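Participant: Annotations for this protein, taken from Swiss-Prot, read as follows:
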{"type": "DOMAIN", "residues": "137-234", "note": "domain 'C-type lectin'"}
{"type": "VARIANT", "residues": "N27 to S", "note": "In strain: SFS 1.2"}
{"type": "VARIANT", "residues": "K29 to N", "note": "In strain: M26, Ma7, WS16 and WS26"}
{"type": "VARIANT", "residues": "K104 to E", "note": "In strain: SFS 1.2"}
{"type": "VARIANT", "residues": "A105 to S", "note": "In strain: La16 and La35"}
{"type": "VARIANT", "residues": "N108 to D", "note": "In strain: SFS 2.3"}
{"type": "VARIANT", "residues": "I171 to V", "note": "In strain: NFS 5.2"}
{"type": "VARIANT", "residues": "E214 to D", "note": "In strain: Ma7"}
Amino acid sequence: MYASNLLYLLALWNLWDLSGGQQDIPNGKATLPSPQTPQNTIDQIGINQNYWFTYNALKQNETLAIIDTMEMRIASSLLEFKAQMEIQLQPLKIIMRHHASNIKASNNIKMRRFEKVGSRHFHIEKNLMQTWFEAYVTCRKMNGHLANIQDEMELDGILALAPNNSYWIDISKLVENGGTFVSTLTGREPFFVKWKSNQDTKKKNQCVYIYAKEMSYDECFEKKSFVCQADQWA
């Protein structure tokens, strides 16, 4: 039995020797295989960074060049568009100048119909008889407004230029059964009133007229002369 165990050990030794086990363990110690050199070393990272910096700089320059080209094209297109618009607008400018001249001439003609009273201008219609509403429209067509009389001096000045007649002015009370007299120009109560005493308060649609240096009211659909003021504001 001792001899058979010895033969078994010798056989194992021969197999280990044939497999190169002695080469793997020099001086009786095992060693690991040498590691491979890594591809992404610090130097390689630096090279890649320089590459990307260069690439980004080139792309940035390329982008800036594209933007400059686009700006030049846009500027050129705008100049061309402006030139075309100037050409196309010339006839319109001529028409507008002509129209403005006509308006100015028309306004001058209309202003000749107004007379100066104090610091303001009024048109005293002495021939045409209209309802209060028609008189309002007529004054607007003259680029004026039914008169808002500001004080007694102005009232006396207007009536001094007018024959003894009744003249609509811009004061009315169109609400039945109550309400107050207002100016259509301001939407408020009038600046100045000088009422005639003992007036009929039962009249509907009461509109104000001046007569004999006093103010009275009548139904708005009655026909009377009227006074326009040149200014269209209060």
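In case you wondered, yes, glycine gets a Cβ from its N, Cα and C as well.
Would you situate these features in the structure and describe their surroundings?
Facilitator: Broken down by DSSP into helix, strand and coil, the domain 'C-type lectin' (137-234) contains 14 helix, 29 strand, 55 coil.
Sequence-distant contacts of I171 (variant position), defined as residues of its own chain at least six apart whose C-beta falls under 8 angstroms from its C-beta, comprise N148, F181, V182, S183, P190, V193, C207, V208, M215, Y217.
When other Cβ atoms within 10 Å of the Cβ of E214 (variant position) are tallied across all protein chains shown, the result is 15.
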Participant: Let me know the model's mean pLDDT on the domain 'C-type lectin' (137-234).
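Facilitator: 89, rounded to a whole number.
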